[in-house]
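See structure below.
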Amino acid sequence: MVTLFCAVVGVAGSTFPVDINENKSVGHLKKAIKEEKMYQFPADELQLFLAKAGGNAWLSSLTEDVKKLKKGEKTALVKSLTQEEKELQGEDPISECLEGMDPPKVKQIHVLVALPPGTSSAPISDGTDLWLSRFQHSEVAKLTLLPTRGDLNEFIGQPLPVKIGLPQSVFQAWSSPLILGQLLRDKLFELNDISPCEFLKDSVFSAAFLYPQVDGDATESAFHYFWDSIIRVVLGFVFRRAYVNRDSSRKSSSGLKRPDFLFALDHICVFRGEEKEPRTSITVPREELSKKLVWSYGGVPYVFGYAASGFELELFAIYQDVTGNVKTHLIGGFNLQHAPERFRLVLALLNLCLLFPAIVQNCPASAGTEFMDIHRANGVKVRLSPIFVDKIFHTQEEYRRVKQIYDSLKAYGVPCADAVVTVDSDQLRLTLKPRGIEMKPCSLSELFVALGNVLEALVVLHRNGWMHRDIRWSNVIKHIDRVEWFLIDFADAAQSPQKYPSGDHLTHDEHASDIFMEGGSHTTAVDLWAVGYLVKTSKIEREWTAEPERALFLDRLMNPDPSARPTADEALQLLSRFEREAAEQESQGKGVRKKHRRA
């Protein structure tokens, strides 16, 4: 068995080895070369020549002839070696061809391969899919392997782990300093005339990328297509199933909410952008990157974003500092008016793509709800943003009814409840605040807080003759930044009493039975039953009922007879007493345990 290094004449690319038994024929060698290079024509159409340097020596890889050969150029020596009379014949044995030559070694060229006429410069296949597969296999696998914030500037400028193959004509044309330059070219691309990434080239480096039709006096809207032609195209090309949205708060009346550009993997916004027209200072979108973000990414070191003002663009790592504040760390600046800077941004974005999966995999579930659209069965669309919640109604009637309810809540000063901050009658949209997280209490002390918050709201609500009617944990939401809860979704709220069938659409297993009694009516007492239901469906019902008086209180709350249930005022007073007693018992227990340890 012998290893022969082969080079294709007239085609840019690296040499390749072929292992073959010396007892085989040149025809077998042609077949092996065809299989290695996946050529789509018969093997016998290949022409093979020995790469002799003179005497019994082989062409050295260090010579100028071989260097030019790899670039697709034919030197006088290569032309002389590939004359027709020197072609190896298919029936010739390999051993006879090698007779009199030095034993083949590495750093040599042994066989020159000439392709059939008409195929010398034609690609055999598009290399885009193979490039993408290899590139994605280069992703950073673990969170601990992510570069530090301080190293990100160097990281985004490093050569790609898998270079993008370009045909010789494009490779040479883009080498101009006005387009790319050799240093940046060699970080992004490599010569490949056999299977260049034609689809990638045409998709990412399109005419819109190379020759942008926008100038420095254009509006922000005019720049959207330009920014997208780089950022959206690159990210979307690498991650085909990602969610990409832009300008999603423009139609909203609630001010700061969603970013101007949003890129999410598995529902997690790992990359975002804030954009302004050219005449705006870039400090404005830079500050919006941190102001619009409420950190929900747990312990990951950072996510990413950009600030753009016309052609000026800055890349940032966005992180949470030790005090809990969201900060930005500049990792790169670009003047996209110039072609080399646009290519440099592509390099930075592709390198950042290598980090996205590890970040997404280590985010908590809450990060996936930062931006989410929920479609209710009643036709209401709920749009979640970091700080706000939009509710878009299906009918004018429903929009007005819910708006009137929230207007009443505001007039009464109902505490511990969400509130409408802006309205859009044209879009049938109510924007509510705050935005919290759906999380049940994890301890008895937290349950006291949550129930107390609900009862504080009910005291004021009931005092003004209203009832919520749909209290359950999905409508009791925890604040993002503190251990307190608030009541949401007053769409089913009504004045007390209500006659059957009002409220009949509610679920029987989650609501008091008096709502569903034919011919009957229900009052604010249904909300007290619901407070008991919160205890029953909490994570710590057993701990609650371990105290007999608390267990009796739970029975009273959920008594089938509405008149036997306590009022919200009474329930809040009892809850406060239970909370004090539990705190005293906990304090006494700690004292006893401390004495035992001393003993």
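We count from 1, first residue shown onward.
Glycine is no exception: its Cβ is also placed from the backbone N, Cα and C atoms.
According to Swiss-Prot, the protein carries these features:
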type	residues	note
MUTAGEN	Ser249 to Ala	Impairs host cell death induction; when associated with A-281, A-385, A-474 and A-587
MUTAGEN	Ser281 to Ala	Impairs host cell death induction; when associated with A-249, A-385, A-474 and A-587
DOMAIN	289-590	domain 'Protein kinase'
MUTAGEN	Ser385 to Ala	Impairs host cell death induction; when associated with A-249, A-281, A-474 and A-587
MUTAGEN	Arg469 to Ala	Destabilizes the CRN8 protein and impairs autophosphorylation and host cell death induction; when associated with A-470
MUTAGEN	Asp470 to Ala	Destabilizes the CRN8 protein and impairs autophosphorylation and host cell death induction; when associated with A-469
MUTAGEN	Asp470 to Ala	Impairs autophosphorylation but does not affect host cell death induction
ACT_SITE	Asp470	active site, proton acceptor
MUTAGEN	Ser474 to Ala	Impairs host cell death induction; when associated with A-249, A-291, A-385 and A-587
MUTAGEN	Ser587 to Ala	Impairs host cell death induction; when associated with A-249, A-291, A-385 and A-474
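Location within the structure of each feature annotated in Swiss-Prot.
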{"residue": "Ser281", "record": "mutagenesis position", "DSSP class": "coil"}
{"residue": "Ser385", "record": "mutagenesis position", "DSSP class": "coil"}
{"residue": "Arg469", "record": "mutagenesis position", "DSSP class": "coil"}
{"residue": "Ser474", "record": "mutagenesis position", "DSSP class": "helix"}
{"residue": "Ser587", "record": "mutagenesis position", "DSSP class": "helix"}
Neighbour count (Cβ, 10 Å) for Ser474 (mutagenesis position): 11
Cα-Cα distance linking Asp470 (mutagenesis position) and Ser385 (mutagenesis position), given in Å to the nearest integer: 23
Ser474 (mutagenesis position) to Ser587 (mutagenesis position) - Cα separation in whole Å: 32
Integer mean pLDDT for the domain 'Protein kinase' (289-590): 94
